[in-house]
Amino acid sequence: MQKISKYSSMAILRKRPLVKTETGPESELLPEKRTKIKQEEVVPQPVDIDWVKSLPNKQYFEWIVVRNGNVPNRWATPLDPSILVTPASTKVPYKFQETYARMRVLRSKILAPVDIIGGSSIPVTVASKCGISKEQISPRDYRLQVLLGVMLSSQTKDEVTAMAMLNIMRYCIDELHSEEGMTLEAVLQINETKLDELIHSVGFHTRKAKYILSTCKILQDQFSSDVPATINELLGLPGVGPKMAYLTLQKAWGKIEGICVDVHVDRLTKLWKWVDAQKCKTPDQTRTQLQNWLPKGLWTEINGLLVGFGQIITKSRNLGDMLQFLPPDDPRSSLDWDLQSQLYKEIQQNIMSYPKWVKYLEGKRELNVEAEINVKHEEKTVEETMVKLENDISVKVED
């Protein structure tokens, strides 16, 4: 019988098979295949990294929350109409502006794992489970934890990633006596075998243990024990692919230089024909094509929006698993799950075809979206450019 430590037995987590998928290629984890982003693809975002590094805890978290749009009632807050307007020469999906606005309102009514234990939430959530408040987390440690959480998340559900992060955090506190929990210095004291044991439930855990320790050593030797602040420096780290790099850059440094395309964004944008599935064989190709037309003002939030929908239509997911990470006084822990489940079923039934999804959102009168947005189209007619979307869509979302 396999020996399970107290850290790896905190929850019963299914071990994911080592499989290679089109939308989550195993090659993203290989350090030999490095991706260099062309300079012309980068969207300028004025962020003074030295200034960010100088921010104390309170000011840093206040700034990064606003910068990433992770504010209360984010999805229920109407967008500035100008954000959704695109040039007349840009082809956009059928009824995109109206549908996107309604999607945001519907998104405000559902709770998904990404909302509790997503890339930027997981360090704070895990720390609170270990008695470390947000006020006690240094910005440098937070940035490290964002990076490590993103590295662990590849081909792994958020709930499983959160448990692996919790294992590391508790080991750093209990065994290494690190009062701050998961710091660079503490992680470097963990040997590879032990780290592999702590993260055994995530996909490719043995490989990730090696990459994490190698990455931490590089951060110590080459980046003054902090996370790199450019896309190509992040892509130079072992096991870090474009999705991980863009997400880390956004969540840790507030730099929006590209869209983070994970399996959910990849599948839904192909399903709805927001991108050409025949030309987008990898998530990075999906990212490039999506960036060609999606208004830049939406690059920050598109991942969180679609990931939330993608997670709740995954039939194999037990959404109740995420509640264990909520503190008892969190109002989200007392949600009416009967109503949530009914809403999830409606979404599952209607999201599989974009024309059907549009009609579903148009019929949801209780969403009260009349004040959400009033966009003047610069296109001649949106319907003419995407008339093919009226046909049945053959792409199906896998579990």
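Just so it is clear, glycine is given a Cβ too, placed from its N, Cα and C backbone atoms.
No noted substitution is present; original residues retained.
DSSP classifies Lys243 (active site, nucleophile) as helix under the three-state reduction. What Swiss-Prot lists as active site, nucleophile is Lys243.
Per Swiss-Prot, domain 'HhH' is recorded for 223-247, and the stated evidence type is sequence analysis.
Quoted from Swiss-Prot for the published mutagenesis Lys364 to Arg: Cannot properly relocalize in response to oxidative stress.
For the domain 'HhH' (223-247), the model's pLDDT averages out at 96.
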